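Undergrad: In case it helps, Swiss-Prot gives these features for our protein:
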{"type": "MUTAGEN", "residues": "TYR82 to Phe", "note": "Reduced interaction with OTULIN"}
{"type": "MUTAGEN", "residues": "ASN102 to Asp", "note": "Abolished interaction with OTULIN"}
{"type": "MUTAGEN", "residues": "ASN102 to Ala", "note": "Abolished interaction with SPATA2"}
{"type": "MUTAGEN", "residues": "THR360 to Ala", "note": "Decreased ubiquitin-binding and ability to promote formation of the bacterial ubiquitin coat"}
{"type": "MUTAGEN", "residues": "CYS699 to Ser", "note": "Abolishes polyubiquitination activity of LUBAC; when associated with S-702"}
{"type": "MUTAGEN", "residues": "CYS702 to Ser", "note": "Abolishes polyubiquitination activity of LUBAC; when associated with S-699"}
{"type": "BINDING", "residues": "CYS717, CYS719, CYS744, CYS747", "note": "Zn(2+) 2 binding site"}
{"type": "MUTAGEN", "residues": "LYS735 to Arg", "note": "Reduced ubiquitination; when associated with R-783 and R-875"}
{"type": "MUTAGEN", "residues": "LYS783 to Arg", "note": "Reduced ubiquitination; when associated with R-735 and R-875"}
{"type": "BINDING", "residues": "CYS825, CYS828, HIS836, CYS841", "note": "Zn(2+) 4 binding site"}
{"type": "MUTAGEN", "residues": "CYS871 to Ser", "note": "Abolishes polyubiquitination activity of LUBAC; when associated with S-874"}
{"type": "MUTAGEN", "residues": "CYS874 to Ser", "note": "Abolishes polyubiquitination activity of LUBAC; when associated with S-871"}
{"type": "MUTAGEN", "residues": "LYS875 to Arg", "note": "Reduced ubiquitination; when associated with R-735 and R-783"}
{"type": "ACT_SITE", "residues": "CYS885", "note": "active site"}
{"type": "BINDING", "residues": "CYS898, CYS901, CYS916, HIS925", "note": "Zn(2+) 6 binding site"}
{"type": "MUTAGEN", "residues": "ARG935 to Ala", "note": "Abolished E3 ubiquitin-protein ligase activity and ability to promote formation of the bacterial ubiquitin coat; when associated with A-885 and A-983"}
{"type": "MUTAGEN", "residues": "ASP983 to Ala", "note": "Abolished E3 ubiquitin-protein ligase activity and ability to promote formation of the bacterial ubiquitin coat; when associated with A-885 and A-935"}
Amino acid sequence: MPGEEEERAFLVAREELASALRRDSGQAFSLEQLRPLLASSLPLAARYLQLDAARLVRCNAHGEPRNYLNTLSTALNILEKYGRNLLSPQRPRYWRGVKFNNPVFRSTVDAVQGGRDVLRLYGYTEEQPDGLSFPEGQEEPDEHQVATVTLEVLLLRTELSLLLQNTHPRQQALEQLLEDKVEDDMLQLSEFDPLLREIAPGPLTTPSVPGSTPGPCFLCGSAPGTLHCPSCKQALCPACDHLFHGHPSRAHHLRQTLPGVLQGTHLSPSLPASAQPRPQSTSLLALGDSSLSSPNPASAHLPWHCAACAMLNEPWAVLCVACDRPRGCKGLGLGTEGPQGTGGLEPDLARGRWACQSCTFENEAAAVLCSICERPRLAQPPSLVVDSRDAGICLQPLQQGDALLASAQSQVWYCIHCTFCNSSPGWVCVMCNRTSSPIPAQHAPRPYASSLEKGPPKPGPPRRLSAPLPSSCGDPEKQRQDKMREEGLQLVSMIREGEAAGACPEEIFSALQYSGTEVPLQWLRSELPYVLEMVAELAGQQDPGLGAFSCQEARRAWLDRHGNLDEAVEECVRTRRRKVQELQSLGFGPEEGSLQALFQHGGDVSRALTELQRQRLEPFRQRLWDSGPEPTPSWDGPDKQSLVRRLLAVYALPSWGRAELALSLLQETPRNYELGDVVEAVRHSQDRAFLRRLLAQECAVCGWALPHNRMQALTSCECTICPDCFRQHFTIALKEKHITDMVCPACGRPDLTDDTQLLSYFSTLDIQLRESLEPDAYALFHKKLTEGVLMRDPKFLWCAQCSFGFIYEREQLEATCPQCHQTFCVRCKRQWEEQHRGRSCEDFQNWKRMNDPEYQAQGLAMYLQENGIDCPKCKFSYALARGGCMHFHCTQCRHQFCSGCYNAFYAKNKCPEPNCRVKKSLHGHHPRDCLFYLRDWTALRLQKLLQDNNVMFNTEPPAGARAVPGGGCRVIEQKEVPNGLRDEACGKETPAGYAGLCQAHYKEYLVSLINAHSLDPATLYEVEELETATERYLHVRPQPLAGEDPPAYQARLLQKLTEEVPLGQSIPRRRK
C-alpha cells in the first residue's frame, strides 16, 4: 500500500540520519538531507515516535505565533546540543547531570513546557533536588535512544524555522496544531458544563461580543481579566496584575481597565493585595439565586483545592492561603520539616521575598543572586502542612462554603490519565501524580441548590481543611483497582530489588513475562543464559545466511520483546538483517567478513565497521610503517623534468637548480653515491667540486671513501673516521685499554692528561658513543669514566691487598678495604698490625726489621718490596723492584713516569719545557740523584758516597735470611711471559759482597739509601760529569775562565750546580 511504503521510506531515512548522527555528533544536516522527512504526509504521531511534538507545541502556544515559536525553537536548539554532547566521544565533564539553576537552561529549556520531558527521553531520569541526572548504575548513555531523540528535536526545530520563514513544504501543519488546540480547549470547557449547570442552573453562555464581558485572567485563569496591559498584550485580574507587574522589568507597564467592568469592583493598583475587597459575586449563596438570568463570570468558577496541601481556597485566590503556592502548582512530595512543622517555610517573610540559604539574608522577590553573598537562589523543597499549629495559617472558610466543602470532600473522581479512582480532595492523582481536570465522577445524592436553600450550617469547632476524608466507590471497580495497585507495588518492589543487584527494570519485567516466576532475580542468574543461547541458536537456524548470533544480540531482542521467545527470534533476525544491509551499503558485504565482525562485537554496527575498516587498511598500515628500505627509483628515465619535479617535491630541495644538480650527480658514472647522501649534500652547497669532495671523504684509518654525513669526527681533531673503524677502535679501547686511551686512532689527540680538555672531550664523545657502540660497551664506558673521576678525588685510596679503590674520609691511619676487608696503613700501605698503633711508619718499619722473623728471613728483598713503586698520580702501589727499564706505565690511570724519581715521561711534542732538546722523542727529566743516572755507577762508588756521609749499608745478607732454592736473587720482578705478565723472583747471580742480591738490585738498594738520606751525588762528579750536568739542567756549555786551574774550575761548577739546581722538595719522589 502507498501509505505503508511511505512509512517504510520515512523510517529508513530516519534511521540513516540517526546512524550518521551516532557516528559524528557534530555533523550538520542540510535541508536536502532532511527534506524526505519534512515532506512526509504522515501524521505527527508516525513521524515523531519518541517526542510528543503536538503536545510540545500546543502547551507553549500562548500569544503571538512568531513569539512562542521563536521561544520554542531556541529551547529545542539547546536540547539538541544536550543530545549532541551525549553522543560526542569527548563528552563534557559533568554530562551526567543537568542543573535547573543554570542561567541558560532556566531562560531557554525551562521557559517552555515539556523541556524537562525531552531531557528524560535522553536518559536524565533520576530526580535530584536541583536538577536531573542519569541513574547511578548507568555508565554510558543509550546512543541509539539519544540519537533518535536528538534527530526528532532537530527535525522539529527545522520545521518550526521553516514555518516562521513560510517555506515549510506542509505549511498547514501549524494551523492544524492550533486548530487541534482550540478543539481541545473547547472540549475541556464542555466537560465543565454539567458541573456548572448543577452548581448554577441556567444556560452556560460565553460572551459573543469582544470586550462586552472580560475574559479569564491570563495567569491564574480563575478570576476575570479586568486589567489589560498593551505591552504584554494580556488581560490579568487585579491580584495577578500586582504580582506580575511587580517585577522591575515590567513595573513601568501601563494597564487599562477593560470595558464592561463595574467600577465598584475595580481595585486600584496602589492598594496592597491584602486590602483589596473581594468581588461581590463570589458568595456561594448567590449561586442559588434563580433571579440571575446569567451568572457572573467570576461566580462560574469553583473553589479550588491546592494540589500540594489539599487546602480548599476561594475562587479568586491566586496563591494557596496555606502554603503560598500558585493555583497551577503540580502535586509535590513531602519536604523536610522545619522545627515548627512548616516544612521549612518562613511565614515571617513577606510574600515573594526569599531568604538566602547560605547567609539567611532576606532578599527582594526579583533578586536572582543574594545581595550579601552573591549566591544564587535555590529551590525550596515543597512540603505538606502536617502540624496542628498550621491551622492558624489557614484562613477560616466562609460559613456559606462549609456545606460545599463537605460535599466536595465526599466526592470521588477518576484520573483522566490512568483512570484511577481517587477519593482525596484536589485534582492530583495519588497513583500517577498527574493533575486532572476538576470533573467529579460521582456527586452527592442531593443537589447543591437544595442544600444551599436550607441556609448556612451552624458554626462548629474549627477543623482542618487539608486533611482528606475517606470515601468509597463501586465495589467491583474498587477491587479491580486495588488488585492493579497491589500488582504494581509488587512489580515496583521486584524492580527495586533487581536494580540493587544490578539488573535493569526491563530484565525483571521480561523475566516475569517469560517465566512467571516469583523470584525473577534468581531466574535471571540461573536460567537467562540458557534462554539467550536458545534465542541465538533459533535465530541462526531461521536464517543461516546471517551467520552466528551473539548473546548480546539475543539479549537485546529478548528485552525489546519483553520475554516473548518467538518474537525475540524474529527481532534478532530482523535486526541482524538490517545491520548487514547497513554494512553492505557502506561497502562491507558478508564476503568481507561483516557477519564475523558483528558476531565478535555483539551486534554493534559502529564497532564492527571499525574492525572491518581496520582490516581493510591493514596492508596500507603495514606498508606505511614498514622499516625496510624504500625502492630506489630509476634515474635514467627520458623525462628529466619529471625526475627533477620528483626530487623537488619529495625531498624538499631549496630550488629547481639544486634538484637538477642532485639529478646530475645521481646520473654520473660510476654511480657511487646514494640518494640520501646526494640530497643531504646538495642542501648544504651548490658547488659541484665541493660536493664531489663531500661525497667522497677518506677514512683516516683505513682509507675507505664515504660521504661526509656518514663519517665520524672528533672535536679534538679534524680526522674523519668511517663508522666501522670508529666503532672498532673505541670498543677495543674500552675493553682492553684504559679510559685515557680513548683518543683519535689516527692522530692520538687529545691529551687526556690535561684535566681541562678531559671534561669537554668526553661530554661530546658520550653522544657519539651512545649511537655507535653496543649497549654493553657503552655501559663499560660509563663505568670507567666514573672510576676515572673517583680516582681524581684526593681522598681516594687503593687497597694494598686486593687493588680495590674506594673513598676514605676518616683521619685515622688504619683503613679497612670494603672489598677484601683487610686492614692497612694509609701512608705506608703496609698491612696493619697492633705494633703500628702509636708508631710512625719509619719506626714501625725499623721494628719489623728487628723483631719480625719473616721480615728478617726475606732479607733485603723485603726492603725493596716495601719500598716498591707508587704511581704519583693515582697513588696505586706496586710491590716491585725498579730494576730494568725506568719507564713505568701505570695500569690504573695510564700515567707514564720514571720509577726512580716519579717524574713524568712525555710523548712526542708533549713536553712542557720550552728549552727541551729532546722534545720530539719519548723522554723524561730526571734529577741527578735518580736511579736513572746512578744505575750507571759502580757499587763501590755508591758505597763510597754512603761512607762519606756515614750511612750504614749491608754487604752481607742479614742474619736469619733464608737462601732461595736454587740460588739467585730473590727480589720479585714483573716478567713478560707468552700468556702475559707474571710476578716472580729475579733469580740472577748474587756476587759476594752484594748482600745476597744481584748487581742491579744491590745498586737499587744503595740508591734507595742515598735517596732516603738526601745525598747529592754531585760531590763525586768529575769535571766532565759536572759540565754535562750543567749543560743538561742550565742549558749552557760551561767554559773555564782564563788562568783558572782545573780544581778551581771543578769547584766553581760544583758550587754553581748545587746552588742553582738543588735537590729539594721539587722532586716528586720526595712528595709521595
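Backbone N, Cα and C define each Cβ position, glycine as well.
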Undergrad: In the three-state scheme derived from DSSP, which category covers TYR82 (mutagenesis position)?
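TA: Where TYR82 (mutagenesis position) sits, the three-state DSSP reduction gives helix.
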Undergrad: Using CYS898 (Zn(2+) 6 binding site) as the reference point, find which of the recorded positions TYR82, THR360, CYS699, CYS717, CYS719 has the shortest Cα-to-Cα distance to it.
TA: CYS717
Undergrad: Excluding CYS825, CYS828, HIS836, CYS841 themselves, which residues in that chain have a Cβ inside 8 Å of the centre of the Cβ atoms defining the Zn(2+) 4 site?
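TA: After dropping the recorded site residues, what remains is LEU813, VAL826, ARG827, LYS829, ARG830, TRP832, ARG839, SER840, PHE844, GLN845.
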Undergrad: In sequence order, which same-chain residues at least six apart have a C-beta under 8 angstroms from CYS747 (Zn(2+) 2 binding site)?
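TA: Same-chain residues close to CYS747 (Zn(2+) 2 binding site) (Cβ under 8 Å, separated by 6 or more) are ALA700, CYS717, CYS719.
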Undergrad: Please compare the recorded positions LYS735, HIS836, LYS875, ARG935 by how many other CB atoms fall within 10 Å of each one's CB, and tell me which has the fewest.
TA: LYS735
Undergrad: Could you check which of the recorded positions (THR360, CYS828, CYS841, CYS871, CYS901) sits closest to TYR82 (mutagenesis position), going Cα to Cα?
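TA: Of all the candidates listed, THR360 is nearest in space.
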Undergrad: Give me the long-range Cβ neighbours of HIS925 (Zn(2+) 6 binding site): same chain, 6+ apart, Cβ under 8 Å, in sequence order.
TA: ASN903, GLU913, CYS916
Undergrad: Taking Cα atoms as reference points, rank the binding-site residues CYS744, CYS828, HIS836, CYS841, CYS901 by distance from ASN102 (mutagenesis position) and give the first.
TA: CYS744
Undergrad: Can you tell which of the recorded positions CYS828, HIS836, CYS885 lies nearest to CYS702 (mutagenesis position) in space, using Cα positions?
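TA: Nearest by Cα distance to CYS702 (mutagenesis position): CYS885.
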Undergrad: Say you check the Cα of CYS744 (Zn(2+) 2 binding site) against those of the recorded positions THR360, CYS699, HIS836; which is nearest?
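TA: The answer is CYS699.
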Undergrad: Taking the Cα atoms as reference points, how far is HIS836 (Zn(2+) 4 binding site) from CYS871 (mutagenesis position) in Å?
TA: 24
Undergrad: How many Å separate the Cα atoms of CYS699 (mutagenesis position) and CYS885 (active site)?
TA: 37
Undergrad: Given the binding-site residues CYS825, CYS841, CYS901, state which is nearest to THR360 (mutagenesis position) when distance is taken between Cα atoms.
TA: CYS825
Undergrad: Around the Cβ of CYS825 (Zn(2+) 4 binding site), how many other Cβ atoms lie within 10 Å? Please give the count over every shown protein chain.
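TA: CYS825 (Zn(2+) 4 binding site): 18 neighbouring Cβ atoms within 10 Å.
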Undergrad: DSSP secondary structure for CYS898 (Zn(2+) 6 binding site), reduced to helix/strand/coil, please.
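TA: Reduced to three states, the DSSP call for CYS898 (Zn(2+) 6 binding site) is strand.
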Undergrad: In sequence order, what residues of the same chain, 6+ apart, have a Cβ less than 8 Å from the Cβ of CYS871 (mutagenesis position)?
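TA: CYS871 (mutagenesis position) has long-range Cβ partners SER877, TYR878, CYS890, GLN892, CYS893, HIS895, PHE897.
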Undergrad: Among the binding-site residues CYS901, CYS916, which residue has the largest number of other Cβ atoms within 10 Å of its own Cβ?
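TA: Comparing the binding-site residues CYS901, CYS916, the most crowded Cβ belongs to CYS901.
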Undergrad: Other Cβ atoms within 10 Å is the metric here; tell me which of the mutagenesis positions ASN102, THR360 scores highest.
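TA: Its Cβ has the most other Cβ atoms within 10 Å: ASN102.
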Undergrad: Going by DSSP, is CYS747 (Zn(2+) 2 binding site) part of a helix, a strand, or coil?
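TA: SS state of CYS747 (Zn(2+) 2 binding site) = coil.
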Undergrad: CA-CA, which of the recorded positions LYS783, CYS885, CYS901 lies nearest CYS828 (Zn(2+) 4 binding site)?
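TA: If we rank LYS783, CYS885, CYS901 by Cα distance to CYS828 (Zn(2+) 4 binding site), first place goes to CYS901.
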